[in-house]
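**Student:** Quick one: structure below, then a few questions.
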Amino acid sequence: MSDKYIGDSHLEETGEEKQDSQEKEAVTPEKAEEQKLKAKYPNLGQKPGGSDFLMKRLQKGQKYFDSGDYNMAKAKIKNKQLPCAGPDKNLVTGDHIPTPQDLPQRKSSLVTSKLAGHVEDLHHV
């Protein structure tokens, strides 16, 4: 089935040969584009870690985006150093839903509100 005719007649190829030629054609434009980019930017991709300046800055230690990041990191360091009493293990929150009977009674106000005046005053307007 892989008969190949030379001359004006067409060439018959097997499925594998067709795939190989298609892959070569697909890779060729990519390689050409890659060569153009390498010619335009010769230093691109040489150092995987970046410039020497960047590597030096990264080796110095942690840097902060702004003063807020610095203060948050500083507060975390202080919290680690201070021994604090952990929360009560017996204290459980969110399990009990209060009812009106569970709530303490409100204390009546000693000063009467001017807004809640006498009913008689409202009728005499």
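Yeah, the Cβs are placed from backbone N, Cα and C, and that goes for glycine too.
Annotations per Swiss-Prot:
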| type | residues | note |
| --- | --- | --- |
| MUTAGEN | SER67 to Ala | Abolishes phosphorylation by GWL and ability to regulate mitosis |
**Student:** What number of additional C-beta atoms lies within 10 angstroms of the C-beta atom of SER67 (mutagenesis position)?
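**Tutor:** The Cβ of SER67 (mutagenesis position) has 8 Cβ neighbours within 10 Å.
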**Student:** Which of the three DSSP-derived classes (helix, strand, coil) applies to SER67 (mutagenesis position)?
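**Tutor:** Looking at the DSSP assignment, SER67 (mutagenesis position) belongs to a helix.
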